[in-house]
Amino acid sequence: MPEDQAGAAMEEASPYSLLDICLNFLTTHLEKFCSARQDGTLCLQEPGVFPQEVADRLLRTMAFHGLLNDGTVGIFRGNQMRLKRACIRKAKISAVAFRKAFCHHKLVELDATGVNADITITDIISGLGSNKWIQQNLQCLVLNSLTLSLEDPYERCFSRLSGLRALSITNVLFYNEDLAEVASLPRLESLDISNTSITDITALLACKDRLKSLTMHHLKCLKMTTTQILDVVRELKHLNHLDISDDKQFTSDIALRLLEQKDILPNLVSLDVSGRKHVTDKAVEAFIQQRPSMQFVGLLATDAGYSEFLTGEGHLKVSGEANETQIAEALKRYSERAFFVREALFHLFSLTHVMEKTKPEILKLVVTGMRNHPMNLPVQLAASACVFNLTKQDLAAGMPVRLLADVTHLLLKAMEHFPNHQQLQKNCLLSLCSDRILQDVPFNRFEAAKLVMQWLCNHEDQNMQRMAVAIISILAAKLSTEQTAQLGTELFIVRQLLQIVKQKTNQNSVDTTLKFTLSALWNLTDESPTTCRHFIENQGLELFMRVLESFPTESSIQQKVLGLLNNIAEVQELHSELMWKDFIDHISSLLHSVEVEVSYFAAGIIAHLISRGEQAWTLSRSQRNSLLDDLHSAILKWPTPECEMVAYRSFNPFFPLLGCFTTPGVQLWAVWAMQHVCSKNPSRYCSMLIEEGGLQHLYNIKDHEHTDPHVQQIAVAILDSLEKHIVRHGRPPPCKKQPQARLN
């Protein structure tokens, strides 16, 4: 692995620096640290002065997160922030705000790529030119993808920046006259005029004794002949870098003609002819051998780069498509050029199809391409396919969490931007359907669940349906009850999932799609009364009775169905909906199942329904008494399960059952359930039980004179476990409970 790529991979695997953590916190909580001026702009409340490097980093961080506007840039007024290298990419600011916030600083670099149309290049240079120090000392200026001026004719003003050494002005309506002005700058050494409106580059002769780097990618308006272009280039004897690459749109032979020249560009160390026609390995090799100092050649989207001489794995770097090294170099160098990013990703996909080794350094390059071109469908399509290949199965386990968080965010953005493109949605779902990502990686799970549900509501692809419900089943367990309720209300999620269950039941089909759908419904209804009501209102109870009757020997199906019905039974307002004789009869028969997982959940339903007293029981009183006896005896017969059968968000649904001293079977089920999870996962559940006040409930059972001996025995055992936990770990402080996925 190249040293720089290895370093990037190590950076992703390392914790965030303290400075990055502080700056990210500051940028996301600006309102806490700032007050507003009378004009509405922000200023920092603390009077201290930021070091220059920190001020630069803060500005770059705000730009990265899209937070720069007329209000927020106010913090860079005055002298608290001392900027030197300013990045305001994609800022949404006015010319007045720019001048007030940035033009009094001693800037040596400014990157204003893609700032909004309210501010023009003329505005920026006029502002910078108002500061004499900047006029003489600004060295690097990036003005890509901007409007030159809103006036016609407009005042040319580049000459004010007499100290400028490097200028990038790509994707701009920049003409020959403008080039002539720029070429006259006395210190100019580096110029990027890619994709501008220039028709003639003869003006470059004015800086032939200074120019060391010239980038002319995709000069689509150029009207010079190849000979005329080469005559100008030949005069630029001090060039170290030349880029004449193109997007494969022209058939010009300029690249081959240049490569055949022997008396040209003697100091060249970097040449880019990517996307050009007629380029051959033989011509490239001959050109490089005549210039032994060459360090880079760009050959992506050409017919060259396949010889041993041009592998790119030695001193000579090569961007191309022949191997992984060349492709990585292309992704690194062309991250701002959508066409080349797509080309590189297309070839990367073929290489990664059979990848067996984790490649975080490659994934990071894919992420950069995705982030830079969020609305470019071909890029997002190719990138999402590569992401799947790079993170599938065990490969994700070796990827840094930070990197996976970035890529997950970008996958969700792609789904949001292109909701109707089936292949893109499929690529994203394939990548998201990963235990590593869904369980370990931080991302907005609520938004993810919404996007996946929207896809599920609009598509019927069977394979993708399985993945979508699998993703939802895990995401649902990670959401708060408020979020699951909102999800159900906004997207009719319960109705859609029930439709899948109905379809599978009608087909008498037990497959992974059915199991994942049942799991999703189970998790969505967990401690969510609103979602439980949606389930009842959409005839879920009748459908689930059919499922139980249709698959009497499928214990995994029965467990999921009964688990959800437990959630319904926990909701007191829905108690009457379950007072249905056929339903109670069927549940009571499952109480005697030989499968402890099935019997356990059947018992839970009965325990909740009986716990509300005789008045709430609207069926036969003798049946209630019989169920109580059966409940008690069934629980005593259960063997100790080898693994954790279930996971709970909290113990709150159990506490009402613990006070049912007149119905010991109800208490017995509750303490058995609590002991089960506390013994299988003590670090989670012992802490949870203590935090939620479970100790007092258990002491009440232990000390009550009418407590059933079996109930008391289990309660004492739980208390013993809790006391040992406190001795080992201390009494846990109150904390937010993290929802956990059920173990299905």
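Numbering starts at 1 and runs along the chain as displayed.
Cβ coordinates come from backbone N, Cα and C, glycine included.
Long-range Cβ proximity for LEU18 (mutagenesis position), meaning a same-chain Cβ under 8 A and a gap of 6 or more residues, is found for none. LEU18 to Ser appears in Swiss-Prot as a published mutagenesis result, with the remark: Abolishes interaction with ELOC.
Annotation of the published mutagenesis TRP522 to Ala in Swiss-Prot: Complete loss of N-degron binding; the original residue is retained in the structure shown.
Of all Cβ atoms in the shown protein chains, 30 besides its own fall within 10 Å of the Cβ of ASN523 (mutagenesis position). For the mutagenesis result ASN523 to Ala, the note given in Swiss-Prot is Complete loss of N-degron binding.
Here the residue is the original one, but Swiss-Prot notes a mutagenesis experiment at this spot, ASP526 to Ala: Complete loss of N-degron binding. Cβ neighbours within 10 Å of ASP526 (mutagenesis position), excluding its own Cβ and spanning all shown chains: 27.
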